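For reference, Swiss-Prot has these:
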MUTAGEN   Ala124 to Leu  Does not disrupt the interaction with EspG5
MUTAGEN   Leu125 to Glu or Arg  Does not affect formation of the PE25/PPE41 dimer, but abolishes EspG5 binding to PE25/PPE41
MUTAGEN   Gln127 to Ile  Does not disrupt the interaction with EspG5
MUTAGEN   Ala130 to Ile  Does not disrupt the interaction with EspG5
Amino acid sequence: MHFEAYPPEVNSANIYAGPGPDSMLAAARAWRSLDVEMTAVQRSFNRTLLSLMDAWAGPVVMQLMEAAKPFVRWLTDLCVQLSEVERQIHEIVRAYEWAHHDMVPLAQIYNNRAERQILIDNNALGQFTAQIADLDQEYDDFWDEDGEVMRDYRLRVSDALSKLTPWKAPPPIAHSTVLVAPVSPSTASSRTDT
């Protein structure tokens, strides 16, 4: 989207009259909560594995640990990823706050246009031509300033989104070692039906 093509009234209104960052902050809190929950799951899973190592001995426990390794890595990566989502949401919120601070206030833009119209209406003898030109230059500056702010906002948001990686499905546990036989969908449904 080329924000530079929009007049300052549009860009400023989109920032000042928009929904604001509340929904993004709520999303960040939700991701943080999920991160805390999954970190607790990760720690519990690791404790369980350590308990099994203490209780068992021999090649079976080593086989179990090897089978669980991919899932442990996935769980660790998931927690990092959840934390990164929250962090990048806050980056997007900061980008919005900077844009909100730097955007030309709507009142300034409207005052410029209103004053210009008054001068045009009373410029029969050309006595206000210079002032009208000054107001037009100020309006052009508003246009450029708002376009630059929106460009920067877009770049900051794009940068934050680029740091988010696709979600990976959890790997199976113990499938390759045949410690736990894979359950087919038909078997799983028949077990739940009985």
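Every residue gets a Cβ built from N, Cα and C, even glycine.
The secondary structure of Gln127 (mutagenesis position), as reduced to three states from DSSP, is coil rather than helix or strand. Distance between Cα atoms for Ala130 (mutagenesis position) and Ala124 (mutagenesis position): 13 Å, as a whole number. Around Leu125 (mutagenesis position), no same-chain residue at least 6 positions away in sequence has a Cβ under 8 Å from its Cβ.
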